[in-house]
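J.: What follows is a structure written as structure tokens; I'll ask about it next.
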Amino acid sequence: MEQRRFYLRAMQADNLSVVLLSVAWLLLARGTTGMPQYSTFHSENRDWTFNHLTVHRRTGAVYVGAINRVYKLTGNLTIQVAHKTGPEEDNKACYPPLIVQPCSEVLTLTNNVNKLLIIDYSENRLLACGSLYQGVCKLLRLDDLFILVEPSHKKEHYLSSVNKTGTMYGVIVRSEGEDGKLFIGTAVDGKQDYFPTLSSRKLPRDPESSAMLDYELHSDFVSSLIKIPSDTLALVSHFDIFYIYGFASGGFVYFLTVQPETPDGMAINSAGDLFYTSRIVRLCKDDPKFHSYVSLPFGCTRAGVEYRLLQAAYLAKPGEALAQAFNISSDEDVLFAIFSKGQKQYHHPPDDSALCAFPIRAINLQIKERLQSCYHGEGNLELNWLLGKDVQCTKAPVPIDDNFCGLDINQPLGGSTPVEGLTLYTTSRDRLTSVASYVYNGYSVVFVGTKSGKLKKIRADGPPHGGVQYEMVSVFKDGSPILRDMAFSINQLYLYVMSERQVTRVPVESCEQYTTCGECLSSGDPHCGWCALHNMCSRRDKCQRAWEANRFAASISQCMSLEVHPNSISVSDHSRLLSLVVNDAPNLSEGIACAFGNLTEVEGQVSGSQVICISPGPKDVPVIPLDQDWFGLELQLRSKETGKIFVSTEFKFYNCSAHQLCLSCVNSAFRCHWCKYRNLCTHDPTTCSFQEGRINVSEDCPQLVPTEEILIPVGEVKPITLKARNLPQPQSGQRGYECVLSIQGAVHRVPALRFNSSSVQCQNSSYQYDGMDISNLAVDFAVVWNGNFIIDNPQDLKVHLYKCAAQRESCGLCLKADHKFECGWCSGERRCTLHQHCPSTSSPWLDWSSHNVKCSNPQITEILTVSGPPEGGTRVTIHGVNLGLDFSEIAHHVQVAGVPCTPIPGEYIIAEQIVCEMGHAVIGTTSGPVRLCIGECKPEFMTKSHQQYTFVNPSVLSLSPIRGPESGGTMVTITGHYLGAGSSVAVYLGNQTCEFYGRSMNEIVCVSPPSSNGLGPVPVSVSVDRARVDSSLQFEYIDDPRVQRIEPEWSITSGHTPLTITGFNLDVIQEPRVRVKFNGKESVNVCTVVNTTTLTCLAPSLTSDYRPGLDTVERPDEFGFLFNNVQSLLIYNDTKFIYYPNPTFELLSPTGILDQKPGSPIILKGKNLCPPASGGAKLNYTVMIGETPCTVTVSETQLLCEPPNLTGQHKVMVHVGGMVFSPGSVSVISDSLLTLPAIISIAAGGSLLLIIVIIVLIAYKRKSRENDLTLKRLQMQMDNLESRVALECKEAFAELQTDINELTSDLDRSGIPYLDYRTYAMRVLFPGIEDHPVLRELEVQGNGQQHVEKALKLFAQLINNKVFLLTFIRTLELQRSFSMRDRGNVASLIMTGLQGRLEYATDVLKQLLSDLIDKNLENKNHPKLLLRRTESVAEKMLTNWFAFLLHKFLKECAGEPLFMLYCAIKQQMEKGPIDAITGEARYSLSEDKLIRQQIEYKTLILNCVNPDNENSPEIPVKVLNCDTITQVKEKILDAVYKNVPYSQRPRAVDMDLEWRQGRIARVVLQDEDITTKIEGDWKRLNTLMHYQVSDRSVVALVPKQTSSYNIPASASISRTSISRYDSSFRYTGSPDSLRSRVPMITPDLESGVKVWHLVKNHDHGDQKEGDRGSKMVSEIYLTRLLATKGTLQKFVDDLFETLFSTVHRGSALPLAIKYMFDFLDEQADRHSIHDTDVRHTWKSNCLPLRFWVNVIKNPQFVFDIHKGSITDACLSVVAQTFMDSCSTSEHRLGKDSPSNKLLYAKDIPSYKNWVERYYADIAKLPAISDQDMNAYLAEQSRLHATEFNMLSALNEIYSYVSKYSEELIGALEQDEQARRQRLAYKVEHLINAMSIES
């Protein structure tokens, strides 16, 4: 019986979990270049995280242990089986667990954490141990995860109730032909009495054995187990042993553990005080007594840093270099381990971590030495945690060899000397978390995972390099840590890497990312070599003919290089022979082509490694840009064998004539020569006219040589003499020399005279320039001859023009001028001139050479410091004119306000500035001017200032702020009087200087230094110059701010998203800022102080120049805070802050302008709109239509904007995270009102129509008689046809029934792919919306979450008030702007919000329906119209009410016949041809989808290779030879994955169909390729017949390749066509929206080619739109409709019978139906409606037409399936028949009636009888009391209360309250009950509460 219970549980879990699972293939990891596609498997539930992973070493199957699930996956991570392990009702305190005996503890639904997952290979089973029921295990069959046994009835079966993964490890040991042993170590969480920490257990081959998991040995004296003593727990309350890894090697089993150290006699009760040690534990395999237990600490060090906290480990073989370093063989085992630094904080280890290696031989040697020393009696056993005290080693003469397994003495044995490993690699940033290793080509390759989701690839070489990281790839987009378990695929091409929510298959190498030989072979990746002639980096086994010489380069020295002679030629040199030598070349005998960039390609002549090529001809020579003298391009060699360019070098074309000067010509990099007499540069020296005129060295060039500075006063006539070299003598007919000067843009040409080859003189001339603001102007000049032949000026000699008077208005400034200008002061004219321009008789001319020269008439123009303290020390700056020509003239002659002021030599500026320092003032001195003398105090040398200098006494009043952080950096403001006086100020906090920042007359600002005396107050003192200001002020140093938490821990690359920072003392920071550093660049953003514990910040951008649009998640190199001077937070380590890519938006339309109707939603499509972050925070979008915001709903790929009521054209702007996008504009076109002429025309037309109607009525009477006769005749015709096809129907039905039985043979009801309740409800309530806000937690931007939640809880009270809710709904329905869509939305939101209170929701619904009936009858509408359409909130609420309450009935009863009908339709349609273009089929219930031609076809059986295991039997698949390749792929996928939900299958578009002919030949079949037949402008899709595929052919579905064998040459045409028809079969992500996807392929109008399959579209072109429905259907087509109808009849009958029956396989009628029908009857009685037709119609409109028709037409609402267009058309016919069956009106049929009505004309009367009987049976059932109904509703509420987020639903409903607040408040104020309950006030209070945050 128990076994049967296990079996049922396993099968149920298996099927149900697979149905519920959602698997996606995502772009995930990013290598160093690009974004490779990795196979990925995702967690089905965000909270059910992955724990363990293992790969079967023979089959390659991947097994994943997770919370509540164990999965079996294929090698490419597609799911095969999901085995349910939880959640279950449990309590950790129940011991024994409740599965053995009842438990009195409170039970809760508890997750089952997978803690152990091991494959028992010899018995083909999987051991999976969890945390439920005290840690019981299951043995699962590897093939299907069927439970073989779940031992749980003995205490030995309870391993540990610890619900944390990564604390347990197990090792299976088995000898040939014997039962196995399971060594298992686990943490026990203080329950040492219940669970041993280490044990050895039996693992019998028979799963039913009673000894399963028993201890190997268990007696009163000795057992195969070790328990933690209670004394140890008393001493260290948090003591536990965590088992990180285990393995068997040789005759031993090893465990690697982390455990707290146990200090001698000192109790430790705080986990934070613990020191941890990592230990190796060794046991002999065959030691049941555990006498061989030895435990030694282990770890490693580098550069003095100890790494002692074990994180992960992996046992592997060493590569050759590593084996040599360890002095071991390559066959021995090496342990690779990851450690974190130190011994503290094991549960939050530091980022500083290391990869270390330990040879097992070295570990065993150290253990042997420890054993030997102990058996020699040396020291203690050193295992205090287990023994409780120091126990001396016992001396015993026992020989101890390598296989010693202990005695009953000296055991268990510990040690304190650690086993030290070899440190291969360390990192201080991104903590290492996992490790795996294997040997490739003699190298140890180690793969290390990190906490940010990156995978490091390290080549372990041993000393001296240790381990070299050669690549790092980002595996997990969200930055999740890589978990401990990693495993290789069986072919070692892939590594399986796991995070908490994702498993990813990563290739072990990505050689293809390297594009050059140098990159490839310097990458350090041992997998990679250079495949020479294929010009690619790859593994050796991927390179063709790699064994041949130089075909595959394994070291960088083997890279090919190309030498070319000559390596450059002139552009005028054409078709030259070039000699190329290829170094390290493979055999090139198959031919070489030489390519000159993209200019030309020529044949090369090969001779060994030498190639002769011809340079380009005249037409192909490149054009060299005007400003360059050469142009380089790639000279490439292309292999004719591979077609690839395999080596290249730069080749240059040069142009000598680009050089205009001799020096640049002869100094160029090319062979250029200068023709001196022709003044040109040429590559051919023979073109020079004179032999002596040829120059090819710079020394021979004509050129000017340096001379003394050329100074010319403006206006002076002077010659300019220049030195030169090699000046040419002008030849006959050539002009002479000139000097050309460019002065302020004007060119002056002056004749020049050549004296000889080394001298030339510009003739006498004067020069001028404008302006007195320039005293000295450097002028460019050149010497030319023969008009424009320029002499080189290599030193860039210039002529300097100058004016003495410019900028020298005073005597002092004049005499201060540089002596070389020879300027002086002309006293009489008071100006600066040359001596010759000053009349010597009337006025003296002063210059530096004059004796004792002094300038008279000094003047003071300004004093800069005009006040200071009387104590002196103030520096006064004096500006003026003629303030001396030497410091000695003013050194003792300055007084300020009567006080001597000492000039400072270093600050003196001749004639312009004096800076002096004030002396001490006599008491009583108040103010005065500055007085000074120049040299002597005569009147002409004396002056005084107009400004007064004042003595003041500074004072201090207050300080702000009065406290700051200990690290300093606070801006301190000191206020007082006269604090701006003096020239310098100093502020001291205690004995430290406060760094001066700025001051005004009444305040000083300075920056506080770090405290030198710790925390507490310090005195504040101020000094101004020499004055000390008394003060009693104090400044207090307090603790530096600390940051505890950042929420959320993500942003987007542009930043500016809100962050909330929580911590301590945050208010002491004046200008807090947040910073990130990425790629060496820092970015900062602002923060605002909220209070002492909270800051709000805007996230910084990643970097200012970060490229947008990259779909990568980045982690900044540094993240921290700029908090004054607090250095500890500059880099904040306790965060995993990541950046998601920026959102991007597509244009609204190609033109950028979208035409909209008023009220229509605007859909903005984009990418990365919802970052996949945990925690609920979302991006805050604001969308503006013009200046008006709109309501926004966001999903991953689109943003829905409910626009305001606007007309005209408006720009759309999207604001998010500091970015602004404009995807275009919307043009809203309002429906214009009718004009007067239009109204008159309508009235006239109406009158005419009335007359026509009267005439038609008369004619109708006459016609109806004829119709009766026609109907009888037509009915007879149908009967005859039906009898003729009866036999065909029986045969077809029998065949279909066989197929359906095959399809459903292993489908019991639990196997039907039902959607889960939440998905089902969402598709009914909110069709087409995948990610609705009600599915997730409420998200509020900023820090308003609590306020909004509080307000919404107030709103919940209002919603739960019936008076309010009814008033709210009625008010909304009265508003004209409250659209039909709004009504449906509000109804669905209310039902989701009241999901937890269905009793109340039902009460409200009944009241609304009652109101609706009243209103319907008051308006004199026909009663039968009630509930016909969804025009009120009540009607949509009724649909949703039934959807909630009939879900169980759907799953238990109605779902099965509906699913069978769907399967039957799909199977029957696919038995005949289906046109891939038009969607028409041979077998159809719909005339519109019927092929109207005779199509010849044949059924084939194809044998398909099993895609998951090519060695398993082939799968036979029925197809038609006229099927397109895509149709064949769909049928194969249906056959291979017949029991797999549609969303979890591969897509046909992602697969290629291979036709396998023999063992080698494989042909890829495609809908279009180069063999596709094209006739005129028609192109026919390829079919199996086209490829001549025969019966029983072998085919295979393989993942689509990037390139194919037979892609057509006309790629542009075919690609368009293919994409169009591919999309018709593509699964779009959600299994069909409301509108079915019609597989119509639009002909390729752009290219003029039309695509067809079975029927050309123009075959029906002559039929007008309405003809099909109205014409008589010809017999042959009607026969097919009848045949299909007859074949499917049983399935339609089964469905209708189930829906119209009150008894279903023992299940009672759903209470909801009886309850609602009784309510409608009560309403009819209340209104005295006794017409049975009206009551019948109400019930039909209420349930069958409102709910069941929707489900029949859309089975994808209930099941995880794909509904094709032909299936959709047939279901629509069935749904119409269902509707007709519920109608009370008589169906009058004629020849013009639709074919589907004619088709079921005979059946509808009997169906109507079923309906009437059904309604009558329900009426006879006993009434349901309100009490019973409420109990049922309460139970339903409890079951699904958590499916939707109530606060989110309320928030959505509130948007309508906000929109119609005035109308709602008005309605509440008018309602008496609402007034009594003050509801209007409560609504106003709610609006105020919500508006605080908005």
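Placed from the backbone N, Cα and C atoms, the Cβ positions cover glycine too.
Predicted, not measured: the structure shown is a model, and the values here were computed from it.
Annotation comment: Swiss-Prot describes 35-508 as domain 'Sema'. Experimental mutagenesis at this site is recorded by Swiss-Prot as D193 to K, annotated: Abolishes interaction with SEMA6A. Recorded in Swiss-Prot as a mutagenesis result, F221 to A or R carries the remark: Abolishes interaction with SEMA6A. Under its mutagenesis annotations, Swiss-Prot gives A396 to E the following note: Abolishes interaction with SEMA6A. The annotation domain 'IPT/TIG 2' is assigned in Swiss-Prot to 954-1037. Annotation source Swiss-Prot lists domain 'IPT/TIG 3' at 1041-1139. Taken from Swiss-Prot, the feature domain 'IPT/TIG 4' covers 1143-1228.
Would you situate these features in the structure and describe their surroundings?
T.: Across all of the domain 'Sema' (35-508), the predicted model scores a mean pLDDT of 91.
Counting only same-chain residues six or more apart in sequence, the Cβ atoms lying under 8 angstroms from the Cβ of D193 (mutagenesis position) belong to K227, S230.
Non-local neighbourhood of F221 (mutagenesis position): empty, since no residue in the same chain at least six residues away has a C-beta under 8 Å from its C-beta.
Just so you know, the Cβ of A396 (mutagenesis position) picks up 13 other Cβ atoms within 10 Å once every protein chain is counted.
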J.: By DSSP, what is the split of the domain 'IPT/TIG 2' (954-1037) into helix, strand and coil residues?
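T.: Final tally across the stretch: 0 helix, 51 strand, 33 coil.
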J.: Three-state secondary structure of F221 (mutagenesis position) from DSSP?
T.: coil
J.: When secondary structure is assigned with DSSP, how many helix, strand and coil residues does the domain 'IPT/TIG 3' (1041-1139) contain?
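T.: The breakdown for the domain 'IPT/TIG 3' (1041-1139) reads 6 helix, 46 strand, 47 coil.
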J.: Quick check on the domain 'IPT/TIG 4' (1143-1228): DSSP residue counts for helix, strand, coil, in that order please.
T.: 0 helix, 47 strand, 39 coil
